[in-house]
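A.B. asks: Pasting the relevant annotations from Swiss-Prot:
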- LYS42 to Glu: In cell line MDTF (VARIANT)
- GLY45 to Arg: In cell lines L1.2 and 3T3 (VARIANT)
- 49-165: domain 'CMP/dCMP-type deaminase 1' (DOMAIN)
- HIS82, CYS116, CYS119, HIS299, CYS327, CYS330: Zn(2+) binding site (BINDING)
- GLU84 to Ala: Decrease in cytidine deaminase and antiviral activity; when associated with A-301 (MUTAGEN)
- GLU84: active site, proton donor (ACT_SITE)
- GLN122 to Arg: In cell line L1.2 (VARIANT)
- 249-368: domain 'CMP/dCMP-type deaminase 2' (DOMAIN)
- ARG269 to Gly: In cell line L1.2 (VARIANT)
- GLN280 to Trp: In cell line MDTF; requires 2 nucleotide substitutions (VARIANT)
- THR317 to Ile: In cell lines L1.2 and 3T3 (VARIANT)
- SER325 to Gly: In cell line EL4 (VARIANT)
- TRP398 to Arg: In splenocytes (VARIANT)
Amino acid sequence: MQPQRLGPRAGMGPFCLGCSHRKCYSPIRNLISQETFKFHFKNLGYAKGRKDTFLCYEVTRKDCDSPVSLHHGVFKNKDNIHAEICFLYWFHDKVLKVLSPREEFKITWYMSWSPCFECAEQIVRFLATHHNLSLDIFSSRLYNVQDPETQQNLCRLVQEGAQVAAMDLYEFKKCWKKFVDNGGRRFRPWKRLLTNFRYQDSKLQEILRPCYISVPSSSSSTLSNICLTKGLPETRFWVEGRRMDPLSEEEFYSQFYNQRVKHLCYYHRMKPYLCYQLEQFNGQAPLKGCLLSEKGKQHAEILFLDKIRSMELSQVTITCYLTWSPCPNCAWQLAAFKRDRPDLILHIYTSRLYFHWKRPFQKGLCSLWQSGILVDVMDLPQFTDCWTNFVNPKRPFWPWKGLEIISRRTQRRLRRIKESWGLQDLVNDFGNLQLGPPMS
């Protein structure tokens with residue numbers, strides 16, 4: 001299928017954009033009509049008659065370690081210039097020229113079409129020129145992605161630090177709420193929205209997968225030192241060793257979010273991550289890693305056990321941060337692993353409890369406690385530590401609203417499970433043990 005969109009434009013100016021003295025393009029408006037949104041943002045496989053590109057944008061600035069919204073609005077292609085380029089000209093003139101170059105900005109785009117290969121190239125050059133920007137691009141539909149040049153430049157976007165993803169229900173709802181003259185009405189998903197999202201998402205994953213393979217020339221790219229994980233936009237390879245790509249901030253906030261998810265569709269976005277830090281008693285630097293279970297394959301906990309077994313370690317302390325508590329099978333395998341290694345100290349923190357009301361899952365948690373594994377719920381100190389070690393040590397963690405309240409509720413729920421199985425005293429005994437290397 002060949003999408004319908006304006007053809008390539010000629011005569012783009014030099015970079016930095018805006019220094020070319022082109023006329024400044026302005027947003028068409030802050031809000032678009034419901035009819036325009038439903039027609040142009042519908043994530044169809046074949047989008048007949050949709051030649052225009054709409055770009056809804058939000059610009060935030062970091063102020064005293066907190067994000068502050070500066071601008072939001074809507075661009076549309078104009079004078080044969082695509083919406084993305086119109087935005088970049090506008091952003092240069094209205095933001096970069098006005099505010100200090102030391103300011104840090106986050107830009108979020110919600111687009112009816114993903115960038116064409118020429119726009120993607122221009123965006124890459126713009127990001128390379130301005131290192132104080134971060135850019136997230138969510139697209140309703142993929143434009144001409146069968147073209148090798150388009151695929152290559154989408155990859156270059158990711159390699160330059162942009163986040164590129166397909167719009168899911170969460171993004172459609174957010175876009176509807178902020179950029180549509182909705183008259184107070186809630187967003188009503190159209191038929192096959194989620195099905196079409198999964199198709200667009202899988203195509204994008206396939207295109208971007210090579211972007212995330214990063215093996216240093218001095219490292220061996222064997223299966224033993226490559227861990228598979230996913231992120232936004234999904235699949236990524238991380239290399240264990242001195243240099244490890246961190247989780248993106250967007251990934252962390254969406255995947256470790258500890259509050260109750262009201263809509264079933266959002267559960268498809270909640271992935272089972274396992275971040276671990278291994279500290280040895282011989283003074284060596286801690287080892288870190290992040291794992292994610294693939295659908296239909298081994299869970300992250302099993303990948304973690306295989307990794308630790310291959311190291312043949314004895315006296316170590318391991319801290320794990322999980323987005324979901326282990327399933328019964330993973331719990332029993334973790335428990336068996338711990339019983340075979342009494343000198344190993346394993347502490348598991350989980351953001352959310354997985355099927356905690358079902359007896360087999362409760363029994364799995366009990367097997368962890370009975371084996372001597374410490375299982376607890378992530379609270380603000382753990383979220384902060386996870387952020388520092390696996391996301392961005394240079395930026396402070398900004399807690400979401402209600403984080404500590406929800407953590408305490410989840411802790412009470414976990415405590416009730418312990419009490420219902422008569423394990424509270426046992427867990428308290430483990431908590432009072434002196435954990436550490438033998439005293440000389």
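Positions of Cβ are set from backbone N, Cα and C atoms, glycine also.
Show me how these features fit into the shown structure, please.
C.D. replies: Sequence-distant neighbours of LYS42 (variant position): residues of the same chain at least 6 apart with a C-beta under 8 Å from its C-beta are SER140, TRP190. According to DSSP, LYS42 (variant position) sits in a coil region rather than a helix or strand.
Within 10 Å of the Cβ of GLY45 (variant position) there are 12 other Cβ atoms, across all protein chains.
Mean per-residue pLDDT, taken over the domain 'CMP/dCMP-type deaminase 1' (49-165), amounts to 87.
HIS82 (Zn(2+) binding site) carries neither a helix nor a strand DSSP state and counts as coil.
If you draw a 10 Å sphere around the CB of GLU84 (mutagenesis position), it holds 25 other CB atoms from the protein chains shown.
For the recorded site, GLN122 (variant position), the DSSP three-state label reads helix.
The helix, strand and coil residue counts that DSSP assigns across the domain 'CMP/dCMP-type deaminase 2' (249-368) are 45 helix, 31 strand, 44 coil.
Its Cβ placed at the centre, GLN280 (variant position) has 16 other Cβ atoms within 10 Å.
Around THR317 (variant position), taking its Cβ as the centre, 17 other Cβ atoms fall within 10 Å, counting all chains.
All protein chains considered, the CB of SER325 (variant position) has 26 other CB atoms within 10 Å.
Classification of TRP398 (variant position) by DSSP places it in coil, neither helical nor stranded.
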A.B. asks: Taking just the CA atoms, what is the gap between CYS119 (Zn(2+) binding site) and GLU84 (mutagenesis position) in Å?
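C.D. replies: If we compare the Cα positions of CYS119 (Zn(2+) binding site) and GLU84 (mutagenesis position), the gap is 7 Å.
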A.B. asks: By a simple count of other Cβ atoms within 10 Å, which of CYS116, CYS119, CYS327, CYS330, the binding-site residues in the record, is least packed?
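C.D. replies: With the binding-site residues CYS116, CYS119, CYS327, CYS330, fewest surrounding Cβ atoms within 10 Å: CYS327.
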A.B. asks: If we check Cα distances from GLN122 (variant position), which of the recorded positions CYS116, SER325, TRP398 wins as closest?
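C.D. replies: Answer for the nearest of the recorded positions: CYS116.
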A.B. asks: Identify, in sequence order, the residues in the chain of HIS299 (Zn(2+) binding site) that are 6 or more apart from it along the sequence and have a CB within less than 8 Å of its CB; answer 'none' if there are none.
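C.D. replies: Correct list: PRO272, SER293, PRO326, CYS327, ASN329, CYS330.
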A.B. asks: In whole Å, how far is SER325 (variant position) from TRP398 (variant position) when you measure between their Cα atoms?
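C.D. replies: Distance between the two Cα atoms comes out at 23 Å.
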A.B. asks: Out of GLY45, GLN280, SER325, which of these variant positions is nearest THR317 (variant position) by C-alpha distance?
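C.D. replies: Comparing Cα positions, the candidate nearest THR317 (variant position) turns out to be GLN280.
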